[in-house]
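**Q** Dropping the structure in here first, questions after.
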Amino acid sequence: MEQFDGFEYSKRDLLGHGAFAIVYRGRYVDRTDVPVAIKAIAKKNISKSKNLLTKEIKILKELSSLKHENLVGLLKCTETPTHVYLVMEFCNGGDLADYLQQKTTLNEDTIQHFVVQIAHALEAINKKGIVHRDLKPQNILLCNNSRTQNPHFTDIVIKLADFGFARFLNDGVMAATLCGSPMYMAPEVIMSMQYDAKADLWSIGTILFQCLTGKAPFVAQTPPQLKAYYEKTRELRPNIPEWCSPNLRDLLLRLLKRNAKDRISFEDFFNHPFLTSPLLPSPSKRILESARSPLLANRRIITPQSSLPVPKRAGSTKLDSPTPVRRIGESPRVQRRVITPGMPSPVPGAPMQESTDFTFLPPRQESSPVKQVQVHTNVSPSLTTCKPVPVPSQRLTYQKMEERLAAARKTAVPSSSSPTGSAVSAQHQHQHQQQQEPASSPVVQRIERPDQLPRRTTLQDPNAHDIERMTMPNPTFVVCGSSTKPSPNNANRVRRSTITSPADTQDMVAADQMLSNLDPTTTTTTIPKSATTANIQGIPRGARDRSVTSPPQPTIHENEPLDNAKYQQTDVNNSPTAPTEPFIIKNQTTCSTSSTSSSVVEEEEAMSLPFASGSHLAAGFKKTPAEVPMDHGALPPALDQEIVLGEEHKQILAKLRFVAELVDTLIHVAEQKDNPLASAMASRRQLLTTGTSTTNTSSPYRRAEQLVVYVRALHMLSSALLLAQTNVANRVLHPSVAVQQVLNQLNDKYHQCLVRSQELASLGLPGQDPAMAVISAERIMYRHAIELCQAAALDELFGNPQLCSQRYQTAYMMLHTLAEQVNCDQDKTVLTRYKVAVEKRLRILERQGFVAAVNT
C-alpha cells in the first residue's frame, strides 16, 4: 500500500489513467470504509505542464468551495518529492461511457434525468467563468446512491470531473487552444477558430445525441476528416430519429449548430422545456418503423411455431417506455392471408430509413419464392388455418380417413365451423369448389397452381449466388450414431429422423388392426404427429426441431379426437429389453448394431441421407434384407416414395436439405453473436492463437454481424424456395412427404430469420462507423469454419475423435458453400485447399467408423 498524508492506496486498484495522471481507488488511513479517488501525477511527466496542473488545482479548489452536488469535489492536494496527489470524492457508478456501453441507448426519461444534472453543473461553472472544454462521457461520473448493482436511473447522481483542460474565461474573451476529444469538439474548436463557453454546449448536444441513438451525430474516420467535413458543410443537420419527442428534437437542433452565434444560449438551455417540463408520451420507435415499413404495415408477420417471443435485449432500456409496444414475435404462426380474386394488392410503404444495410424489395414480377406447401381453407382470413396436402398416392386413403372420422362425429358441430372438418383432401375440394363457392369467395390455393400463391418479398444479395447454380459437395459426410453426448456447439445439429408412411390403403388399415401386436423393437413406421403424439417436452429444443420434420399441424379441439394413434412411433426408451438383433430401419442402414445394454440406438438416414439423392448407400451401411422374417406380426417394410421418383427430383430435394442444414448453422452463428460472453471468449481465443485480436465486442457491432448473417440466410432460403416453386410448377419436383417436410422447415426458418432481422434493424445501427464497413457474411462464415476446424483438431489431439466429427462436417459444408460463392479465383483456390484438407480428416474419421461418406 502506498501512503501519504493520511491516505493510502494500492496500485492494483486502478480506476483510470490519462495523458498526465493515473487515478487509483484509495481510502483514509484511519477510516478504511470511506473510499476516495486519488489522482497521482508524477512530477517527471509534468515538467512542461506545470501551468496546466496549477490551473486545474485552482479550478478544483474554486469549484469545491461551492460544494455542488453535480461537481466532483477536491478533498485535498498533497505534494511529495515524486508526485502530486489530488484526493477527490469517489464515484461508485463508473462513468457515462461505461453506462452507455452497457445500455447502448437510453430512453428519454433517463436522458432528461441526466441532462438536468449536467445543466446544473454547467450553470455552476459558467457562473464562475469557467469553460470545461473536454466534456465527454468519460468525464461524466455516476454515483449510485441506492447501493444496488443495477440501480434505477433516478438513483444515479451525475458529477462532472476532469478539469485538466478547463480554463477561466473573462466576459468577451475568446480562446483558441485546440484541446479536448475530437468527436465531442465543437466545430469552432476543431477548426482552430476562436471559441467561448458555448463550445461546451456543442459537447452536451453530442453526448445527448449519443445517449439517444447510440452514436455521435457526425462521425469521421480521423479528426482531419471530421475537420474537413465541418469546413465544407455550412448547414449541419443531425439525423434525429422520428421517434424522438418534439422537445428533445428542438433541444438537439439548437445545441448542434455549426455557428456558435446560432447556438442556443446558456439561459435558454437552462430553461428549455425538455429540462423543465414533464415528458409527453411519444410514439414508440418500433411502432413508427412498423407504420412505414411495407413488411410490417401491409403483411402479417408469421413467426415459426417453435420460436418464442423475441426477448428484450439485455441491458437495453430502449423498450422500457411506458407506452405500449407491439411485439413482433406475438403473431401466431397460423395467421395467413387468404387471397381472393377481388382483393387489391397491398400498396408498398416507405422503405426503412434508419438501417441502410439492407432493403426489403417488392416481389419480382417474373418469379417469386414458393409459399409453404399447404392448402388454405375457405374460412374467414382472420381464422385461416393450414392443412397439409396429402401425398398424391395417398389421397384416396386420406379421403377414407376423413369419411370414417366424419361418421364418428355425427353429433359434433358442423364441419364448416370445425378446423378438422374443413380439412378435406385437396382432390375433393378441387372437384367441388366451382359448385360450392361463388366467384368472389376465397379460392383454395393448390400446389398445382403456384402462380396463385401469396408472394413473399425477396431479399437480394449481390454477394450470394442462387441455390440453383450451386453444386452439391461430393462426397457428403454423415456423422454416425454415437452414445457420446453432443457438444454444446452441436446441440442444435441433431440429424433428422426417418419419416415414412404406409405405401397403400391396405397397409394403413392393417396397421390399425394390428397395433396391439407390434413389437416395439421392430416398429419404425411413422407419419406426421398429431395431438395424440406422446409427450416430447423432455427432448432438447434443438433435437425437437431436427428430429421431427413433419409439417406443423393445426390445433385439434378436444371435441374432435383423431383416431391416429396407430401412426405413432414407438419409443425405444420404453422398451423393457433392448433388441439383440441389428436395429432395423426399413430399407435403411445403421453404422452399428445394438447391444444388450439399455443404450438407445440412434437412427441414421440411408435412403434419405441429408443432401444425398437417396439412391446410394454409405460404405459400411447394412441394408435390410428382404428375406428377414417379420416376427411378432410386424408389417413388411413399406416402399419409400422417394425411391420411385426421378433423379432430378432427388437432386433438388437433396439441395433443399443442404440449404436447411446450412441455414441451421447460420442461425446458430448469429445466436452466438448475441451472446457477449461468447464474443469475448472468441476474441480471447484469437488473441491467444494469433497474438492480435480484431474482434469487436461492442453491442452495435455484434448486432451488425447478426444482421448480415440473418440477411444471408434469408437470401439462401428465398432462393431455395424459389427453386422449389419453379420445379413444382414444371412437375420436376413432386409434392411428396419429404418435400413438404423440408419446405415447411425452410418456411419456418425464413420467418424466424425475417422476424429476427426486423428486430435487429429496429434497434438501429451506427451506419457511419468505419468498423461496420468490414462486416460481411462471408468473413463471419469463414471465421466460424476455421474456429470449428481448430476445435476439432484439439479434440483429435486429446483423443476425442467422436467429438470432432460434427465440427469437421459443418466446416466442410461451410467451406464448400464459400468456395461456390466467392468471385475471386485466389480466394476460391484457398477455400478449396482448406476444404480438401478437412475432407482428408473426415476420410480418416470414416475409416475409424465415426462418419460415413456418401457420393451425390
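Cβ coordinates come from backbone N, Cα and C, glycine included.
Feature table excerpt (Swiss-Prot):
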ACT_SITE  Asp134  active site, proton acceptor
BINDING   Leu15, Gly16, His17, Gly18, Ala19, Phe20, Ala21, Ile22, Val23, Lys39  ATP binding site
DOMAIN    9-275  domain 'Protein kinase'
MUTAGEN   Lys39 to Met  In KSEX9; variable effects
MUTAGEN   Phe358 to Ala  Impairs the interaction with lgg-1
MUTAGEN   Phe360 to Ala  Impairs the interaction with lgg-1
MUTAGEN   Arg841 to His  In E1120; paralyzed, egg laying defective and dumpy
**Q** Under 8 Å Cβ-Cβ from Leu15 (ATP binding site), six or more apart in the same chain: what's there?
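**A** Within the chain, Leu15 (ATP binding site) has Cβ neighbours under 8 Å at Val23, Tyr24, Arg25, Ala37.
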**Q** Quick one: Cα separation, Ala21 (ATP binding site) versus Lys39 (mutagenesis position), in Å?
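**A** Ala21 (ATP binding site) to Lys39 (mutagenesis position), Cα-Cα distance: 6 Å.
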**Q** What subset of the recorded positions His17, Asp134, Arg841 lies within 10 angstroms of Lys39 (mutagenesis position), using C-alpha positions?
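**A** If one measures from the Cα of Lys39 (mutagenesis position), the recorded positions that come within 10 Å are His17.
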**Q** What does DSSP assign Asp134 (active site, proton acceptor), in three states?
**A** coil
**Q** Using a 10 Å cut-off on CB atoms, tell me which of the recorded positions Ala21, Lys39 is the least crowded.
**A** Ala21
**Q** Do any residues at least six apart in sequence from His17 (ATP binding site), in the same chain, have a Cβ closer than 8 Å to its Cβ, and if so which, in order?
**A** Val23
**Q** To the nearest whole angstrom, what is the C-alpha distance linking Arg841 (mutagenesis position) and Asp134 (active site, proton acceptor)?
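**A** About 57 Å separates the two Cα atoms.
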**Q** Within 10 Å of the Cβ of Arg841 (mutagenesis position), how many other Cβ atoms can be counted across all chains shown?
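**A** Excluding its own Cβ, Arg841 (mutagenesis position) sees 21 Cβ atoms within 10 Å.
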